[in-house]
Structure formats: structure tokens, C-alpha cells
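To keep things clear, I will list the structure first and then write my remarks on it.
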Amino acid sequence: MEIYRKSAAETFTQLEATEKGLTTSEVTKRQEKYGFNELKNKKKDPLWKLFLETFKDPMVIVLVIAALVQLVLGEVVESLIIFLVLIVNSIISVVQTRKAESSLDALREMSAPVAKVIRDGSKQSIHARELVPGDVVILDAGDFVPADGRLFESGSLKIDEGMLTGESEAVEKYIDTIPDEVGLGDRVNMVFSGSLVVYGRGMFVVTGTASETEIGKIAGLLETAEAKQTPLQRKLESFSKKLGLGILALCVLIFAVEAGRVLLGDNSADMATAILNAFMFAVAVAVAAIPEALSSIVTIVLAVGTNKMAKQHAIIRKLPAVETLGSTSVICTDKTGTLTQNKMTVVDYYLPDGTKENFPESPENWSEGERRLIHIAVLCNDSNINSEGKELGDPTEVALIAFSNKNNQDYNEIREKFIREGEIPFDSDRKLMSTLHTFNENKAMLTKGGPDVMFARCSYVFLDGEEKPMTEEILAKLKETNEEFSNQALRVLAYGYKRMPADTTELKLEDEQDIVLVGLTAMIDPPREAVYASIEESKKAGIRTVMITGDHKTTAQAIGRDIGLMDADDIALTGQELDAMPEEELDKKLEHIAVYARVSPENKIRIVKAWQKKGKITAMTGDGVNDAPALKQADIGVAMGSGTDVAKDSAAMILTDDNFVSIVDAVGVGRTVFDNIKKSIAYLFAGNLGAIIAILFALVLDWINPFTALQLLFINLVNDSLPAIALGMEKAEPDVMKRKPRDINEGIFAGGTMRAVISRGVLIGIAVIISQYIGMQISPEMSVAMAFTTLILARTLQTFAARSNVQTAFGAGFFSNKYVIGAVLLCFVLYGITVLPGAREIFSIPASFGLHEWSIAAGLALAAVVMMEIIKVVQNKFFK
């Protein structure tokens, strides 16, 4: 049986402890048994292991093999270039992994550093890490709870448990036994490590420390929550495997054909040299086919996306998250602080004369009823706003003094004018608070509390400027108004006063009778203003928004309906209802559950997994410790900037303005980034395909290999990188936020990308073949030089065609992407370097290669690109 279902006495018996605390010797024994009250460090992998892990990627393995082959053949420069690219990518990956491991460190820092305990029969202050089960701990306002425990004393104790439960209001604590099984947020006789005491005092016996606390359990969930691959990572990994196998098979075939020619041909030739040439042909195909710079370019394009998102108030911690967010189909969002402002606010009020809603902004225009309502709300109140603007006290009471300030009445002026002379503190049993003040030499008790309790104690009502007897009609109207407010999920408080004898110096419980009712206030943690539009925008983008909160079901439903998150056929579930629901039933109802209330961290992970099981890319937003495991489990975790360090460190993205709108904006950027990555990939593979076609054509016709390995590496690693990165800077397509989310099984060459790769690759290949043929009429060396020049120019000019699969270069705005213009010009400069004296020999360009040959190569390259644009126009007009 759970501790909260046992009495305090039973708990002490189970723990073999008493209210007088443990003895020093008993503490020593228990520390040996339970250890210290701190979260254990999970052993981190050494840097060398993380570094080697990055070389498991199939594309990386293929590149390593290619580099080793180059090294064996004595091509040291080519080999070193490939290895350098791989090492840089690995270092970036290791740095990102190390940053992601900081979640548990933040959790450890949340533990209270000092605890007030009773040991050996006396009060002591100790380090919180020294606590053991059975210790008796004293709590006062402002204290962090140092361990989990069962309360046995409570004096108006209120604790903010929002970091664990997501609850927006402080929880009133009791010591009574709870007979039924309830969720974490309803265990009001328990306290939890890391939560904050905002009001009152109490004493509890420690029932759990370290990993046995609720925070400790969350730490365990963080360790077991799976880190998901992004859709792009999954697609590139799958494609890399297929590409590697395909290239291997092609290379073996090429080598077999060439070797067969040698063995079946003229044996008088130098067989060893011929076999080596055959092997070099195969290596050239491997180098031409593998886009060596692909990994680096994808990383850079994603980084460009992070900069764009930063301007939209979204900071990316993990680069692949940019692309993942763009493919998101479900956003599981916390309510408090995400959809709402995380600040209780008075939104309505009611006076017995019927006045409500619009409170006069100037105190001079207040009615006497409004003036008295404000005075009671401010004076019968223990909260404050300090000189730094920090709000201190219960959020509900802070809302009341903020209400006064909002209506141009400084609450401090009221308190300075009417000093508190006595009080009866708030008590969770009677649900009232009363204070004593003097008004114009007349003593009065001011009282605020729950409406039902106040109605029962009010014999009079302040109406039309006079104190009148409470009638059944007036009481019925008050109850009706209270019900209206409650149905809107508003928190209602009632206010009243009672005239006291002039010699009154202190208040007694029996004084809280025959009160004069003044009015009601209604408050709520209101939705963020921009949330309404962002929810609608997400619907247009085909994204399902689901609210997951620790708050009450009624409140969550009201907010959900208000902001348009819940449709007519949608339902809400509590954490307990979810726990009782079998997987099959959840699977059937999942798409109609818009709100989950009173949920636990385990519930959140289950919800995320349920959506992922349906193949949906799922984002999870949150700001509390309770959100951290689900943030890690989700395909992309989105933490609020004002949230806990634990949430931020578990997330892939952080919103600096805590604005839900920023998520929708970031989705648009993410979709654009993925579009641009596909453009870059198509650009790279079209160029590579053109090179392979030329090589295979030369092989079939027994021509000389049109390229050297160094030429291909120069194009793949240096020349192609600049335009590919520039394509990552393209602006969003007009329909980017009107499309449905991408199918996660959709390949990276879907949506016309493969068609573009093939058509552009074939045109580049044809241009190179023609150029090589023309060069062969002069010399074998000239054929290589012309093939290389045509390939590099065609691939460079292809950048303009690659900007869009729909629009031509002029349709998209020829100069609208200045990075493309700059990249193309720089590529021409880089090519110019290869024909300079000294460099010609390195790149196998003969001295006789001049302007005439260059003009032929350039003309063929330009013709290929013009044909690409013509094909694009024809396809879009007749085959759309």
C-alpha cells in the first residue's frame, strides 16, 4: 500500500521512527543502508568511444574504405582530404553528445542544500544529502523540500509542485489519510523533493531519498528514455547502405569487365599495368558516386536553419532537430506556461448590485462596493512584490495585489494606510483568512475565502452603498454567479467584512460569523494572446495539437475549448483514466483525445510513444522537471526558455519567448530547411550521376578514363560544396505551411527529386561525353581536360536549375538568392586556379588546353543547363 494511504502513525511504525527524530547512531546505520540523498552519476562514455561511435555510419564506412584504397595506391592528398572531412564531422557529433548529457547534472543541482531536522530530540540544520528515511524535517515558507515524505503536521502549508505535476497553483497540504488511489498531484499529505514551500509551515517524516524520490524516478526515466533518430538521419542511413552496396557491386562489375578484357586480350601488353588501370577505373567510379561532402553540407544547411529559427525565438540544441520539427505531425504541449501565461490573473468580478467584468481604471470612479472589494483583497493578503519586481507568496494572492495595481491603486498605499492589527491565518479546514484593521477609528475584520464557506457565514450583504440583510434571492444570485464562474474553470474567492468593538485587539474563530458580503472575484491562468492564431495555423499545416497537463480536467478542458484545441468530437482524460485504459483502447481513441489532465511523467512518455507507434513524428513541449523524460522520448523536445534547466537540457529546441506561436514559425523554417536539403542532395547526386554516366560510357567504348580521382575529389569536396550550401539559403516555397506533414516513410528522393536527379544527371553526362569525344580527336590528355572542364562547369551552372523543381531560375527571381550568385562566381574562380601554371600538372590539364577548348566545354555545359530548364517548364505545363 502506498504511503499516502497510510496514517502518519502507521508511516512512523513502518519506518521505525518517531516524531522526536532519529538518533545519530541510527542515522549512521541508515546512511550505510540507503546511501546519501543525492542522484548518482551515470558513467559517461569516454570521448574516444564517442568519437569511434561516429564511424559506424554506413556512409562514413564507405568513405573510410575509399580513403584507405587511395592511401594504398599512394594517393596521399586525396586520402587525407577524405579523412579530414570525417574527423571534423565526428568532432561536431561528440560535442553535441556531451552537451546532451547534462540533464542529470541539472537534476542534482535542484536538491535543497540544507535541511532543518530533528535529531537526538533537538532541532538541527544539516546538508540535505545527509537525510535518510525516518528523518523528521521541518518546513517553513521559502524552503525547498529536501526529500519525499509523509506530513504529520501542517499549519496552512502550501507547496508549489508545478515543476513535478505541471499544476499552476500551489497545493494546500493536509495530514489526513487518503483512502483511494490518486495521482501524484492529489497526494496532499505528501511532500516531494525539489518543490517549494510558498506559505505556512509543516513537519514530515522522510519516506524516500535519492533515486527513491519522484525526482529520482524522473532521473531514471531520463536514463531509459530512448534518443530517437530524426527522419532525415533514418533516410540517409538507409540510402547510404543501399548506395554503398550499389557502388560496391558496380565497382566489382567494372573491375571484372576490365580485368576480363586484359586476360582475354593481347597478353603481350603489360598485364600488371592494365589490371592496375582497371582497378583505378573502379576507384574513380566509387569516388564519383559517393558525395563526400554530403554529411558536411547537410550539417551546414541545418546550421543555417538554426540561425533562421533563432530569429524566430527558437534556439536549436541538436542540429537534426531543425529538420525533425519540419516533419512534425503532433505537438504534445504542456498547458501551464506554454499555452497559458503561468500567472494567475483576475479576469472578472461580481458585486451584489450586479456590477461585473469591467472594473473602473481610476480609483476616483470606483463605487463604494468596488473600493471595499479591492481593500479586502489587498489587506487580507500575505503576498508581496519586492523592489526588484519579484512576486512573493501564493500565486492567488499575488493575482489580487496585481489586480489592484492594474487598476491604478498601489497596493502598498492601502497597506500603509490601514495597518494589520491582528489575524486568523488561512486554514485549509475552514478555507478562510481574516485580518483586523482600523478604518476612520472603527475596527473591522476583513475576511476572504471560498464562496460556499463565505456564503454560509454571511448574514448581510453590501448593496447600493448600504449593509442589508442577506435574502434568499440575493444568495441565489450569488450562488448562480459562482457556478457560472466555476463552469468557466475560473477560481472564485468571496470577500466580506464585519464591524468589531473598538477595544478589539485580536480575532477569534467565533468572530467569523454574521459577515457582510461585499463581492466575488474570478481568476485564471489565462491563455497567451497569440495562442489562438497559432493553434489555427497548426491545423492548416496538418498538425495535431494535444494538451498534456498536471492541472485539473475541468480547467484544462475549458482552456482547450477556448483556444480552439478541442473539436466537438474530442475528449479529455485524466492520468488515472489513462492508467486504467488498455493499449488497444488507447490506440483506437488516441486521435480523439485532445486533453490529458493530472498526468504523471510515465503518462507523458506513454502518450508520446502511442503517437510514435502510429508513425507520427511527435514533438513535446514543456518547462518542468516532470516534462524532461517525455522531452527526451519525443522525436523533438521543445523546452520553454523560462523552464527548468532539466527540461532545457533534455530538449532539442528551446523557445526563448515561451510563445507557442514560435513553434509554428519554427515548423515553417523546419519544412523549408528540409526542402533545401533535398535541393542540395539533388544537386550533388545529379552531378555525380553525370560523372558516372561519362565513366561507364568510356568503359563500354574502351575510352580512356575521363577523370582522375583528384579531379573528382576536387569537384565533390571543394567545388560542389559552395553551391550546395547556397541552395540551403533558399527562401520558403509559397505553400510551405499549407502542406500536410511529410510521411516519415517518404524517401529523400520523393516529390520529383529523383526525376530531377536523373534528368539533370543524364544531361550533364551527355555534355561530358560529347566534350571528351571532341578532346579525343586532339589527344588523350586533352580529352580528360575537356571532360573535367565540362563536368565542373555543368555542375556549377546546374545550381540555377536546382533552386526549384517547379520554378525556373528567372521565375524564382534570378538574383533573389545572393548566396547562389556568390557561390557560382567563386566556383569559377576555383576552377580558374586549376588551369594556372603549376596547378595544371596536378589536375592533368595539358599546356595546349586554351580558350578554344574551354569555349567548347562551356558551351556544352550551358546547353545542358538550358535543357534542364526547358524540361522543367514542359513537365510543369503538361505532366504536373
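Glycine too: its Cβ is placed from the backbone N, Cα and C atoms.
Keep in mind the model is a prediction, meaning the values are calculated, not measured.
Taken from Swiss-Prot, the feature active site, 4-aspartylphosphate intermediate applies to Asp334. Under the heading Ca(2+) binding site, Swiss-Prot lists Val287, Ala288, Ile290, Glu292, Asn716, Asp720, citing similarity to another entry as support. Looking at Swiss-Prot, the entry for mutagenesis of Thr54 to Gln says: Increases sensitivity to CPA. CPA-sensitive; when associated with P-295. Record note (Swiss-Prot), mutagenesis Met59 to Leu: Does not affect sensitivity to CPA. The unchanged residue is displayed. One mutagenesis experiment catalogued in Swiss-Prot, Ser240 to Gly, is accompanied by this note: Does not affect sensitivity to CPA. In Swiss-Prot, the entry for mutagenesis Ser295 to Pro states: Strongly increases sensitivity to CPA. CPA-sensitive; when associated with Q-54. The structure shown retains the original residue. Here the residue is the original one, but Swiss-Prot notes a mutagenesis experiment at this spot, Ala691 to Glu: Displays optimal activity near pH 8.0. Listed in Swiss-Prot is the mutagenesis experiment Arg795 to Glu, annotated as follows: Displays optimal activity near pH 8.0. In Swiss-Prot, the entry for mutagenesis Arg795 to Lys states: Shows very low activity, but no change in pH-dependence. The structure shown retains the original residue. A mutagenesis experiment is reported in Swiss-Prot for this position, Arg795 to Gln, and the note states: Displays optimal activity near pH 8.5.
Counting only the Cα atoms, the space from Asp720 (Ca(2+) binding site) to Arg795 (mutagenesis position) is about 7 angstrom. For Thr54 (mutagenesis position), the nearest of the recorded positions by C-alpha distance turns out to be Ile290; the candidates were Ile290, Asp334, Asn716. Neighbour density for Ala691 (mutagenesis position): within 10 A of its CB lie 29 other CB atoms from the protein chains shown. The recorded positions recorded for this entry are Ile290, Asp334, Asn716, and the Cα of Ile290 lies nearest to that of Ser240 (mutagenesis position). Annotated pair Arg795 (mutagenesis position) and Asn716 (Ca(2+) binding site), C-alpha to C-alpha distance, rounded: 10 Å. Rounded to the nearest whole angstrom, the C-alpha distance between Ile290 (Ca(2+) binding site) and Ala691 (mutagenesis position) is 11. The most densely surrounded of the recorded positions Asp334, Asp720 is Asp334 (count of other Cβ atoms within 10 A of its Cβ).
Separating the Cα atoms of the residue listed as 'active site, 4-aspartylphosphate intermediate' and Asn716 (Ca(2+) binding site) is a whole-number distance of 46 Å. Comparing Asn716 (Ca(2+) binding site) with Ala691 (mutagenesis position), their Cα atoms are 11 Å apart once rounded.
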